[in-house]
Amino acid sequence: MLDVVKGNLIVSCQALSDEPLHSSFIMGRMAIAAKQGGAAAIRAQGVNDINEIKEVTKLPIIGIIKRNYDDSEIYITPTMKEVDELLKTDCEMIALDATKRKRPNGENVKDLVDAIHAKGRLAMADISTLEEGIEAEKLGFDCVSTTLSGYTPYSKQSNSVDFELLEELVKTVKIPVICEGRINTPEELKKALDLGAYSAVVGGAITRPQQITKRFTDILK
């Protein structure tokens, strides 16, 4: 899968239960559109969406499950329960929060990575800082993504792409670095790849019409 996404675009097709497009059928159609536009892979949330997208596109999938727990701020594939659910799908890679925050039930991120690898799948580390990226490489993750920059209280807070973190990771770790988070234009995508990103994930700017519409209406205010 890593060979497939190298230098190419990954599109995140997600709509949570409180969003207008929440539907596995709709996400499948969105993924078909992304494929027709040239996406090399899809990042998808939830077993039903993953199964639907795999069926209709046959593209490689990065699977996640977003689930909230009372005893942790981590919600992207937080525990072994979510990993086990994802391993029952045909997703080629599983992404999980690899920040330094405490996991639900006191679980250990290394155990999750080992479980993913034991089933022959790849593991992506969603991180927010350089330190977390370095640790992710030590833990055996196959790639690292800037997904959570700005989403942890101790990481750089910004409304734009964290190109600084991307550059630091590219210089420091040997595993592929994926740029993800707040990429809103083709120019930002190209800049990420020019700075050394192995691949990049674009989500809301392509697949969330309410977010796209708001960018237009905000300019009128």
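Backbone N, Cα and C atoms are what each Cβ position is placed from, and that goes for glycine too.
Don't expect the noted substitutions in this model, because it carries the original residues.
Because the structure is a prediction, the values reported are computed rather than measured.
Mapped onto three states, the DSSP output places Ala95 (variant position) in strand. Counting Cβ atoms from all protein chains shown, Ala95 (variant position) has 28 others lying within 10 Å of its own Cβ. Under its natural variant annotations, Swiss-Prot gives Ala95 to Gly the following note: In strain: NCTC 8798.
The note that Swiss-Prot attaches to the natural variant Val109 to Ile is: In strain: NCTC 8798. Non-local neighbourhood of Val109 (variant position): Leu96, Ala98, Arg103, Leu139, each in the same chain, at least six residues away, with C-beta under 8 Å from its C-beta. Val109 (variant position) falls within a helix when secondary structure is assigned with DSSP.
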